[in-house]
Amino acid sequence: MNNTIINSLIGGDDSIKRSNVFAVDSQIPTLYMPQYISLSGVMTNDGPDNQAIASFEIRDQYITALNHLVLSLELPEVKGMGRFGYVPYVGYKCINHVSISSCNGVIWEIEGEELYNNCINNTIALKHSGYSSELNDISIGLTPNDTIKEPSTVYVYIKTPFDVEDTFSSLKLSDSKITVTVTFNPVSDIVIRDSSFDFETFNKEFVYVPELSFIGYMVKNVQIKPSFIEKPRRVIGQINQPTATVTEVHAATSLSVYTKPYYGNTDNKFISYPGYSQDEKDYIDAYVSRLLDDLVIVSDGPPTGYPESAEIVEVPEDGIVSIQDADVYVKIDNVPDNMSVYLHTNLLMFGTRKNSFIYNISKKFSAITGTYSDATKRTIFAHISHSINIIDTSIPVSLWTSQRNVYNGDNRSAESKAKDLFINDPFIKGIDFKNKTDIISRLEVRFGNDVLYSENGPISRIYNELLTKSNNGTRTLTFNFTPKIFFRPTTITANVSRGKDKLSVRVVYSTMDVNHPIYYVQKQLVVVCNDLYKVSYDQGVSITKIMGDNN
């Protein structure tokens, strides 16, 4: 060894008491044995709007504790005609609500979307929940007997506070019967389809077939002690209102804020969807691909099959077509002598006043080149220059034809419109498919009448992404960084006498152009507060809401 290294050790002070960093004293743990346990549930249709509910009862004298719940769901074979695919992470999006109860009431519960949010940084959990090209890509059936999707099973990890530190945090049964209840979303929320797919029959025949698995622990001479858990509580604000309030807040560990689009029953049809590939570029490429067949047409005469309001012009020899204040260059090779190239100049357009600004999708293309195939009667596009963005891809079809639009907005062909897709994904956030557009310009949180926090930038979102290693567009105020399980979580504590028992959130939405159709997508503010509870095992399993620092 180097002399400097040797001397630095020899010269050390031996009189100082030092901790051993090369060995530890091993301790003999509680005697226990874990096992993977699976059970079937009892299905009912007692949920809101006749939603399916699965109940799983866990009562075994040899199961002392449990955690790490996994829900298995069978997806059936899909046959028929039309376009069809499952939404990404379909297993999570099947779930509306999960609760764990004992004879003393609900121990813990969570909304399906918050469960998904909690697992969004777990790539393995997301993969097993139904994220694959086989499930998520849009497949096509051409005859009634065509198989569109093969049967499959997805596995949904139900992340709970009882998983945080394995055995330490596990839910102890204390000789109690534990019931896990899962409420499912409507089938329309988990599929993407076009109008030719027979969804009515599929919906009638679709049956949720769940199985619950968990790790059960048999423990010898268990010594159960009280513990703390956080339980999320979600409040959804009124449509287009910038405020939402959570009441009866006594001890909260965090507060999260995000927005959701509200499409309603008629606004959930879109022009395109990329399927399994979910990057922003994939959304844009899928959208552009759908538009091109209507935008550039090779025909032996003026194109047919379009509405009378469509403005389709023949491309001149120099390839330059002027659309209002923009020029589009079009060059298609190998066009037969008896045919011409046409450009659709008002494919999709929107405006709130005549003779004012017009939002015209055709103008967003600046150069289009390709080659016409006489064998397939189609154009193979080689280079497309455009400014289409994720917001464009996220505009519901209904907004192009809404009463707010003073123009005939949707001038696509009937053939193209028939390929539009119904998308009712329940977990979409923001106003675009990727939640890229930050529509909150200012956030203020009040605890009672006092301002707890305010920001004019997305700092709380940036910190949430850094701390959770996920990018879901949620703004979060965290009041607890205390190591879990071994310490009582730190909370913001109420003072009821001073009116400090509610958290009020107010946002200022970002300014948007009223001539852009996305401006009219309705939105809702969502606030999620994590309340602190104490779990006791004196007489079965029960929880008590923490009301202050002294609990």
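The backbone N, Cα and C atoms fix where each Cβ goes, glycine too.
Modelled residues match the original; the substitutions are not represented.
Because the structure is a prediction, the values reported are computed rather than measured.
For the mutagenesis experiment Lys17 to Arg, the note given by Swiss-Prot reads: Confers 30% resistance to rifampicin. In the three-state DSSP classification, Lys17 (mutagenesis position) falls within coil. Summarising the environment of Lys17 (mutagenesis position), the number of other Cβ atoms within 10 Å of its Cβ, over all protein chains shown, is 4.
The annotation that Swiss-Prot gives for the mutagenesis experiment Val24 to Phe reads: Confers 35% resistance to rifampicin. Classification of Val24 (mutagenesis position) by DSSP places it in coil, neither helical nor stranded. For Val24 (mutagenesis position), no same-chain residue 6+ apart in sequence has a C-beta under 8 angstroms from its C-beta.
Under mutagenesis, Swiss-Prot gives Asp25 to Val with this note: Confers 45% resistance to rifampicin. Using a 10 Å radius centred on the Cβ of Asp25 (mutagenesis position) and all shown protein chains, the other Cβ atoms total 5.
Here the residue is the original one, while Swiss-Prot reports the published mutagenesis Asp25 to Asn with the comment Confers 60% resistance to rifampicin.
Around the Cβ of Ser26 (mutagenesis position), a 10 Å sphere holds 6 further Cβ atoms from the protein chains shown. Here the residue is the original one, while Swiss-Prot reports the published mutagenesis Ser26 to Cys with the comment Confers 40% resistance to rifampicin.
For Gln27 to Lys, Swiss-Prot lists a mutagenesis experiment annotated as follows: Confers 50% resistance to rifampicin. Its own atom aside, the Cβ of Gln27 (mutagenesis position) has 5 Cβ atoms within 10 angstroms in the protein chains shown.
Under DSSP, Met33 (mutagenesis position) is assigned to a strand (E or B) in the three-state scheme. A 10 Å cutoff on Cβ-Cβ distances gives Met33 (mutagenesis position) a total of 10 other Cβ atoms nearby, all chains included. Quoting Swiss-Prot on the mutagenesis of Met33 to Ile: Confers 20% resistance to rifampicin.
Record note (Swiss-Prot) on the mutagenesis of Thr243 to Met: Confers 30% resistance to rifampicin. For Thr243 (mutagenesis position), the same-chain residues lying six or more positions away in sequence with a CB closer than 8 A to its CB are Gly237, Ser504, Val505, Arg506, Val507, Leu525. DSSP assigns Thr243 (mutagenesis position) to a strand segment in the three-state reduction.
A sphere of 10 angstroms centred on the C-beta of Lys429 (mutagenesis position) encloses 19 other C-beta atoms. For the mutagenesis experiment Lys429 to Met, the note given by Swiss-Prot reads: Confers 40% resistance to rifampicin.
Close to Ile439 (mutagenesis position) in the fold, though at least 6 residues off in sequence, lie Thr259, Gly430, Ile431, Tyr509, Ser510, Met512, Lys523, each with a CB less than 8 Å from its CB. Looking at Swiss-Prot, you'll find the mutagenesis Ile439 to Asn noted as follows: Confers 45% resistance to rifampicin.
Here the Cβ of Asn480 (mutagenesis position) has 18 other Cβ atoms within 10 Å, regardless of which shown protein chain they belong to. Asn480 to Asp appears in Swiss-Prot as a mutagenesis experiment; the accompanying note says: Confers 80% resistance to rifampicin.
Close to Lys484 (mutagenesis position) in the fold, though at least 6 residues off in sequence, lie Val164, Glu165, Ser169, each with a CB less than 8 Å from its CB. Swiss-Prot lists Lys484 to Met among its mutagenesis entries, and the accompanying note reads: Confers 70% resistance to rifampicin.
For the published mutagenesis Ile485 to Leu, Swiss-Prot gives the following note: Confers 60% resistance to rifampicin. The Cβ of Ile485 (mutagenesis position) has 14 other Cβ atoms within 10 Å, all protein chains considered.
Annotation of the mutagenesis experiment Thr511 to Ala in Swiss-Prot: Confers 35% resistance to rifampicin. Following the DSSP three-state reduction, the secondary structure of Thr511 (mutagenesis position) is coil.
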Review point. Cα-Cα separation of Asp25 (mutagenesis position) and Lys17 (mutagenesis position), in Å?
Key: 17
**Study point:** Those mutagenesis positions of Lys17, Lys429, Asn480, Ile485 having Cα within 10 angstroms of Met33 (mutagenesis position)
**Key:** none
**Study point:** Other CB atoms within 10 A, centred on Thr511 (mutagenesis position)
**Key:** 9
Check your understanding: Say you check the Cα of Gln27 (mutagenesis position) against those of the mutagenesis positions Lys17, Asn480, Ile485; which is nearest?
Key -> Ile485
Exercise for review: Give the distance between the Cα atoms of Lys429 (mutagenesis position) and Thr511 (mutagenesis position), rounded to the nearest whole Å.
Suggested key: 18
Exercise for review: Return the member of Lys17, Ser26, Asn480 nearest to Thr511 (mutagenesis position) in space, with distance defined Cα to Cα and candidates limited to these mutagenesis positions.
Suggested key: Asn480
Exercise for review: Work out how many Å separate Ile485 (mutagenesis position) and Lys17 (mutagenesis position) at their Cα atoms, rounded off.
Suggested key: 30
